[in-house]
Amino acid sequence: MAAQVTLEDALSNVDLLEELPLPDQQPCIEPPPSSLLYQPNFNTNFEDRNAFVTGIARYIEQATVHSSMNEMLEEGQEYAVMLYTWRSCSRAIPQVKCNEQPNRVEIYEKTVEVLEPEVTKLMNFMYFQRNAIERFCGEVRRLCHAERRKDFVSEAYLITLGKFINMFAVLDELKNMKCSVKNDHSAYKRAAQFLRKMADPQSIQESQNLSMFLANHNKITQSLQQQLEVISGYEELLADIVNLCVDYYENRMYLTPSEKHMLLKVMGFGLYLMDGSVSNIYKLDAKKRINLSKIDKYFKQLQVVPLFGDMQIELARYIKTSAHYEENKSRWTCTSSGSSPQYNICEQMIQIREDHMRFISELARYSNSEVVTGSGRQEAQKTDAEYRKLFDLALQGLQLLSQWSAHVMEVYSWKLVHPTDKYSNKDCPDSAEEYERATRYNYTSEEKFALVEVIAMIKGLQVLMGRMESVFNHAIRHTVYAALQDFSQVTLREPLRQAIKKKKNVIQSVLQAIRKTVCDWETGHEPFNDPALRGEKDPKSGFDIKVPRRAVGPSSTQLYMVRTMLESLIADKSGSKKTLRSSLEGPTILDIEKFHRESFFYTHLINFSETLQQCCDLSQLWFREFFLELTMGRRIQFPIEMSMPWILTDHILETKEASMMEYVLYSLDLYNDSAHYALTRFNKQFLYDEIEAEVNLCFDQFVYKLADQIFAYYKVMAGSLLLDKRLRSECKNQGATIHLPPSNRYETLLKQRHVQLLGRSIDLNRLITQRVSAAMYKSLELAIGRFESEDLTSIVELDGLLEINRMTHKLLSRYLTLDGFDAMFREANHNVSAPYGRITLHVFWELNYDFLPNYCYNGSTNRFVRTVLPFSQEFQRDKQPNAQPQYLHGSKALNLAYSSIYGSYRNFVGPPHFQVICRLLGYQGIAVVMEELLKVVKSLLQGTILQYVKTLMEVMPKICRLPRHEYGSPGILEFFHHQLKDIVEYAELKTVCFQNLREVGNAILFCLLIEQSLSLEEVCDLLHAAPFQNILPRVHVKEGERLDAKMKRLESKYAPLHLVPLIERLGTPQQIAIAREGDLLTKERLCCGLSMFEVILTRIRSFLDDPIWRGPLPSNGVMHVDECVEFHRLWSAMQFVYCIPVGTHEFTVEQCFGDGLHWAGCMIIVLLGQQRRFAVLDFCYHLLKVQKHDGKDEIIKNVPLKKMVERIRKFQILNDEIITILDKYLKSGDGEGTPVEHVRCFQPPIHQSLASS
């Protein structure tokens, strides 16, 4: 029975589940991260050779030689790395200026201390190349011995010798290139001689030898050639090596790019070594020993190959520098100048895309069944053919990857050898450095895109193949095992039978050695009763051999032994006069050749993950030690603008090419390759540190540019979506097209949550979110800043900018976790903790300093326009902040379009502006502004206006009766003109006094119009909220139908939308309270008919507390009739003044002050309750009545009567309208029902003649 698990343990186990990483749905647009799994290395370097006692002894001995040569090659690689990554130490050490310098001993001691370990390495390098040359020449001498010349030499052996030739070529070029090595040695030698470090003659001699070795160019090549030329027949062996390389290259018997380039270098350097004083390659060609025309063709196709790091070699150089080139110059085409089509990557792209598409489609079929559906777990159910298909697929994939990687490196190599100049590229400045001309200015836009695309294909396919690694590994081991066992147990059975039968002992021993080396018998041993072993035929019933199936590959030694022994059977050379090949039958030879060719790739495929990585390695695109050496210490490192990974990344960002945007992370991955290579192959921490420093800088730049682009893209998108469609079509008709932004693929990049770079996992989404949030905030800041630097009319543009930002926020929020737009807006508006924000403050500021004193209201258009004659000083505003288009409407074209739209709102303040003010200020902001406006009105009414009223009351006539009709209108006009002479001639009346009244009137009108706009907003709210509050419209009822039944049906239909019961059922107490309050507020806001304007008028009435407004109590106890002591008589006098028509070049009171002046006067009259007296006793109205009756027109004291009466008529209509509106608002609060008339009884009036009696 299972052990009991306690509840506590069970809960802790469940908690642990949270720590399990769950794969997210992030789109894969980056290469695979560095594997944390081990890459097993099954290459034993023939350490297990002695175990194969059944093998042919000679090949076991050869394996021993191979083993030591491989070790030497590894050591050579280490010296190549040492030379390539050598940075000058002597430049960093302070130099001794003169012999009298006091601290020179100390400097020399430090120099020796620092440089001694480095010079020791150089000394070891000199010894190594001596030993290597001796070893190589020893092998050549052994193989060229007269007795051994007919012997068979295996391909593996020849290729190893070829690798030696390649090593010598690389080491010599590196030694030639590195001046810093010689300089460091010289500095050390100087210091050591001064300190007498090298006393014994031997060390002096060795030091001298090292100096000569380092100073002499091509020293290694010369030594090698000298020692080879004394060996008789050395050119025959070299010809074999070169021919093998030609054969391998022709039949594509290579897998990694480095193997391909090595074959070419061995051909070139091999020919150079063969063409000397002893031998002549052209004679060998004539004897058909080598094929120079074929080599020439390959060298023409691929003129430049990578040598080491960023060092390249032109293959034709080996030919040009050979001994007999001059007299045979005409035979070579590769030495002529001119580019090979191989380097035109743009033309190659069609083929590469086709290959990529074809292979990806094929791979996807297997990938979907193996990885996605998980059927790959049932390994045992697959047939040999299915495994073979997977095996072929793996090989084909590796070959494609290798081909593309080689292609990229070859184009890069060609460009490094052929830098551009100002004639080839007009963008290239004269002052450009060598490396800059080779990288930054050396690629066209198309070439950069082609490189990016190929790199993306390489890295993308690497991901897909990496995912199937386990599937491929199993299939490869299974297929290799099956092929090896079928071949050894079944295919070789017939030739073995023939050899035994015909007593061909050598072939028999080789075949049996092969079978003993690799056969894995079903029963554990070779069947004893096999007729073939006796040279007999199989029985008629057949002899069944069951070959087992396992997923186990052969060891590296096993594979080498089998291939070498098979090769010996079909080789053209063998120790005796007659070759073994001639003793074999035709089909057998074909079988052996086929297996030998196929098994060439087994070693690579068995080490699948390592080979995959080598085929995709583009690390050399970053290394630049050769070009740094050329700067002679002027440069410690090159800037990122010259670095290939950044050049490609930046090109995508700068061009904003949509089809390339998803590839941007692949070009950044080149840094991963280089860093991995610096640590694992070069073993140099300082190179890794330099790569890391560049990555830090580049990634910052990348995020900065990408975030800016993304923000700008979505801002343009928002601006385009919100742009008036009619304007767009109108512009199109006029021939100016406002383009919609082309679609781009930022979504995939925005979904990247864990980008792998130098072993770090980076949340790209979060980094972009931070930058976009900052840009969003800056946009809002800028919109408000622009508003603060302009007048009140620009509030419509502010609203438009905020809407575009809101839309941008909405579009971006699909992919980024941004703060809420309202929270961002409040922060930009400085309205988080403060009760009112920047917009509210600026609205009031503008109202106070510009709107009230400088705008004229026109009741007909319901708009304010700027006055023609300003009375206040011009208002100074802040300078408008500068801004890039993406922080405004998105682009220059959109900025122009929107500017033209908002331009039509610039010359007035009207309903559109008030609606925006209501939306942006909200209840709180409006309350603040109105409170402040009331303070302004109070200060005016109790300040300057009161002073003018007092002053003007003093110059008013004490009594001014309304003359009788008999006097006629001209007489009455003359009478009033005379009576009001002091008022008419009062200088400040038409300026300061009217200006102050206009300010009060504008303030009143602002409050009224704001309330009207607010009502519209509230009605809109109410209608939007109605379906959620169970407020349903009455339905149409036909005759005979009942209304309540229909309404019930409607209510039940909309019940799920009714919010309050829903929240009462499902919500928390806090949510229920909020829902109820919201419901109540929405319902009651308009229903109870609250009026803000009435409250404002009531407040203003309280400001009119001075007795001068109402005058003393009437002597008759009822009202003043003829006395001029109440405000309405003063206003009548003012009205008389502004009704007088003006001259031709003068401004009317309407132009200067607008309707605000009349609103102020009428409001004061209404608030004082004098409106009816004003209507009855006004001077102008009296004149209008009389003139209407008699219809006269005269010019009295320069005043045309008819024109004046015309003006009076207009103002009477305006006054009546204003007074009616004010009356309506003031009476809105009176009790409902019939109005109560207040009646007072007075004594009937007595005529004056009777009164005295």
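Positions of Cβ are set from backbone N, Cα and C atoms, glycine also.
Swiss-Prot documents C179 to R as a published mutagenesis change and attaches the note Reduced interaction with RAC1. Here the residue is the original one, but Swiss-Prot notes a mutagenesis experiment at this spot, R190 to D: Reduced interaction with RAC1. Annotation of the mutagenesis experiment E434 to K in Swiss-Prot: Reduced interaction with RAC1; when associated with A-626. Experimental mutagenesis at this site is recorded by Swiss-Prot as F626 to A, annotated: Reduced interaction with RAC1; when associated with K-434. Swiss-Prot gives this note for the published mutagenesis M632 to D: Reduced interaction with RAC1. Per Swiss-Prot, mutagenesis L697 to D is noted as: Constitutive induction of the formation of actin filaments; when associated with D-704. For Y704 to D, Swiss-Prot lists a mutagenesis experiment annotated as follows: Constitutive induction of the formation of actin filaments; when associated with D-697. Quoted from Swiss-Prot for the published mutagenesis L841 to A: Constitutive induction of the formation of actin filaments; when associated with 844-A-A-845.
Locations of recorded Swiss-Prot features on the structure.
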residue	record	Cβ neighbours (10 Å)
C179	mutagenesis position	14
R190	mutagenesis position	16
E434	mutagenesis position	12
F626	mutagenesis position	20
M632	mutagenesis position	12
L697	mutagenesis position	14
Y704	mutagenesis position	14
L841	mutagenesis position	19
### Query
How many whole Å apart are the CA atoms of L697 (mutagenesis position) and Y704 (mutagenesis position)?
11
## Note on the structure
Integer Å value for the Cα distance linking C179 (mutagenesis position) with M632 (mutagenesis position) is 9
### Task
Going by Cα-Cα distance, pick out whichever of the mutagenesis positions E434, F626, M632, Y704, L841 is nearest to R190 (mutagenesis position).
M632
### Integer Å distance between the CA atoms belonging to E434 (mutagenesis position) and L841 (mutagenesis position)
60
### Query
What's the CA to CA span in angstrom from F626 (mutagenesis position) over to M632 (mutagenesis position)?
11
